[in-house]
Structures are given as C-alpha cells and as structure tokens.
Amino acid sequence: MAAPQLFRALVSAQWVAEALKAPRSSQPLKLLDASWYLPKLGRDARREFEERHIPGAAFFDIDRCSDHTSPYDHMLPNATHFADYAGSLGVSAATHVVIYDDSDQGLYSAPRVWWMFRAFGHHSVSLLDGGFRHWLNQNLPISSGKSHSEPAEFSAQLDPSFIKTHEDILENLDARRFQVVDARAAGRFQGTQPEPRDGIEPGHIPGSVNIPFTEFLTNEGLEKSPEEIKRLFKEKKVDLSKPLVATCGSGVTACHVVLGAFLCGKSDVPVYDGSWVEWYMRAQPEHIISEGRGKTQ
C-alpha cells in the first residue's frame, strides 16, 4: 500500500479489501459505517448495520455525535464530544479512517463524517468510493452483529474555517463575498416539492445555486471524475477560483459539494451547518425564494 493512497479522499473497494488482509500497525485502518436516513424513510441505520456490514467496521451515529443543545438536527458537536465519540469507536491519531454508508445512491451521508473528521483536525480520512452498494456489487466479504471496538485516545480541535453560521450567510446576502451551492433536489430548492421535515417549506437562500448531490455521482454510485465535476461546476456557473460555501437541508448532503470541490483541488469549502432548516426557521419572508408558498410570517 503506497502511503499517499492513505490520504486520498476516495479509496476503492478493492483497496479496502486488500488493506484488511494486510493490516499495518503503524497506521491502523478503521472502517466506519456512517449510514443515516431522513426519519420519514423509516430505515433504522443501526439495525441495518447489525444485519450486514464490512468486516471490522463500527457504526458512526451522526445524530448521537452532534450538539444536543441545538434546536437543529445533528449540528456539529464540540471538540471534546467528538474526540470522546471517535475514540470510543477505536480511532486514534494514527488511524486511517475509511467511511462509507449503505444508501441506494452509493454515498449519501458518509461525506458528512469525512468532513467532520477534517474539521476536527484528522486528515487521514477517506471515503469508500461507491459505498456499501459497490462493496456488495464486488462480492466482497460482509459480517453481521454488533461491533466491538477497542477504545483509543483521540484528540480534536475544531478549525472554524470549516463552518459558516446563519449570521455569515445573512451578511453575505449584501456583501456577496462567497458563492453558495445548495445540494438539495431541484424541486426542494425551487419550492415546488415538499421538504421532508414538518413545519419547513421548500425554497432557497437568495443568490444560491443548486447542484443536487446526486449530480456528483455516476449511475453506478461512484464519484464522478475531477474533470466531470469541474465541468459540472462550470455549467452551474460556480467559479472554483473564488470562495464557495455548501448548504443543503441539514448539513449532510452539502458535504458532497465539499467533496466535489476537494477532488478538483479546492480544499477550503466550508459548510453552512444549520443549512435550510435553520435558514427557514430564522429568515425573514423576503429571504425565502420559492415558487411555492414561501414564508408568510
């Protein structure tokens, strides 16, 4: 295994399978299943993990590893909370973390956890290209049952440049210091299809650009090539040479925008963590752009 491979954003299923056969004590590999689904889908990610997962993987619960004092879903936890949680899963400073999920798309929620590790200073982290779907398609080994990780010491320090707040986005409406890319489906962005959360109407932040996260993926669920992703950004009139911020419904699929830019050589894209849910709940009606009901009060 060549060392540079360990720091790539994406690793292949075959690479992971080979790495599991030949573990390295100097840089242990830890697989994390970061599956997460919108509540209305009725899927239990942890139960599905216990039914089948990649051998040696642990389950990373995005909702558990979050700020439970926030009124918004799975906002980033503080550094101590993240360090304790990651350590409980067996992640140390020396660990190469590889993250995947079990979504039908290939990758859905895993890029959120990839972004979280980087935000807290752990850059030896990769995503399994194509996710568990691709692993299964390759007929690679699977396990079942609960995971049992040996706890490890892990320290974390949040890099604030990875996050944008509601105040940052509000100020940018006039200042226009950065572009905003929204990864939700087109109908939710336009205001013509419902949001999956009760009490939240669809629409978008003024001046934002829509690139649904699925547009970063091939039909097989693999990540598109950097050349294809650069072309996608260009088609959407997003300038990768200028500041860019990612948003979505609640900060999960926004991380596909971060990943796409990263693969194109732009590693400085932050996430608006509260995303559309926070924006809708806090914004004035004139700051909700929608072809639907919008916001009346």
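Using N, Cα and C of the backbone, Cβ positions are placed for all residues, glycine too.
The annotation domain 'Rhodanese 1' is assigned in Swiss-Prot to 25-144. Summarising the annotation, Swiss-Prot assigns domain 'Rhodanese 2' to 174-288. Listed in Swiss-Prot as a mutagenesis experiment, Arg188 to Gly is described as follows: Abolishes hydrogen sulfide production. Slightly increased basal levels of bound persulfide. Summarising the annotation, Swiss-Prot assigns substrate binding site to Arg188 and lists similarity to another entry as the type of evidence. Quoted from Swiss-Prot, the note on mutagenesis experiment Arg197 to Gly is: Reduces hydrogen sulfide production by 50%. No change in basal levels of bound persulfide. For the mutagenesis of Cys248 to Ser, Swiss-Prot gives this note: Loss of redox potential. Abolishes bound persulfide and hydrogen sulfide production. The structure shown keeps the original residue. The feature active site, cysteine persulfide intermediate is assigned by Swiss-Prot to Cys248, with experimental evidence given as support.
Counting only same-chain residues at least 6 apart in sequence, those with a Cβ under 8 Å from the Cβ of Arg188 (mutagenesis position) are Pro194, Glu195, Pro202, Gly249, Trp276. Arg197 (mutagenesis position) and Cys248 (mutagenesis position) are 13 Å apart (CA-CA, integer value). Fewest Cβ neighbours within 10 Å among the mutagenesis positions Arg197, Cys248: this applies to Arg197. Regional average pLDDT for the domain 'Rhodanese 2' (174-288) in the model is 97. Arg197 (mutagenesis position) carries neither a helix nor a strand DSSP state and counts as coil.
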